[in-house]
Amino acid sequence: MGEIKVSPDYNWFRGTVPLKKIIVDDDDSKIWSLYDAGPRSIRCPLIFLPPVSGTADVFFRQILALTGWGYRVIALQYPVYWDHLEFCDGFRKLLDHLQLDKVHLFGASLGGFLAQKFAEYTHKSPRVHSLILCNSFSDTSIFNQTWTANSFWLMPAFMLKKIVLGNFSSGPVDPMMADAIDFMVDRLESLGQSELASRLTLNCQNSYVEPHKIRDIPVTIMDVFDQSALSTEAKEEMYKLYPNARRAHLKTGGNFPYLCRSAEVNLYVQIHLLQFHGTKYAAIDPSMVSAEELEVQKGSLGISQEEQ
């Protein structure tokens, strides 16, 4: 049990990448926690947004791999926000504080929904250059919990944890998926009542994405085709919403592929970010991009333009 928590990779990550805490709101209790790794010269990094049960370190395998390839990566943990507008306003202030004009966002589950809402919120003065949506959704009504969204703040922590755990895989899983679930349960245990209640509120509060406001943003939809908390209908809705999105399909990986199928997830992230190499919105250090990769990028751009 708890293999990931005691793994050399995780311990090396915790020992080398500092966890920063930043306050951008008037309320001092609203603290953003984040890992910022890779070259600071990159002004359009990739930012990871976790699911309800996650902390910033659930993306440690992406941080280690992507920074090794020259990318700047930031993984976040949310303060306690109770509605989407408050979250979006706080996230905008955080980007201002970090002096980041535009960013790429990778959002897992709730993180993906919040990434879309932030892109929608800033559509008149865009802050989101691209989106990678992993096991995500575009309408909170799929959870049939909108009627309870206003009462999560009243519930004790053990009850909230029970609600979240109800979405974790209960059937047979392979050892890597079992380790990922153990790690996420451990992360869930580290969250306080208000953190959990606010995230569940954001996850279930009646809201949907307005696609016409973000239709020009490049999107990759990353889906897992075994047991995950998302229904097939929710996935189909995402495909309809983003008809031009790239699709990254993983045969297995459950709810947490970034932990148990990290090599595949990292490859799909690289493929997504490749389209921005050689531009001012590249998330990678230019010295790490080979001339050959730039040529491949130009070639693939030429092909996609011919197809249009």
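From the backbone N, Cα and C atoms, a Cβ is placed for every residue, glycine too.
At each noted position, the model has the original residue.
The domain 'AB hydrolase-1' feature in Swiss-Prot is assigned to 87-159.
Per Swiss-Prot, mutagenesis Ser109 to Ala is noted as: Abolishes interaction with CD4. Under the DSSP three-state reduction, Ser109 (mutagenesis position) is assigned to coil, being neither helix nor strand.
Ser109 (mutagenesis position) counts 25 other C-beta atoms within 10 Å of its own C-beta, drawing on all protein chains shown.
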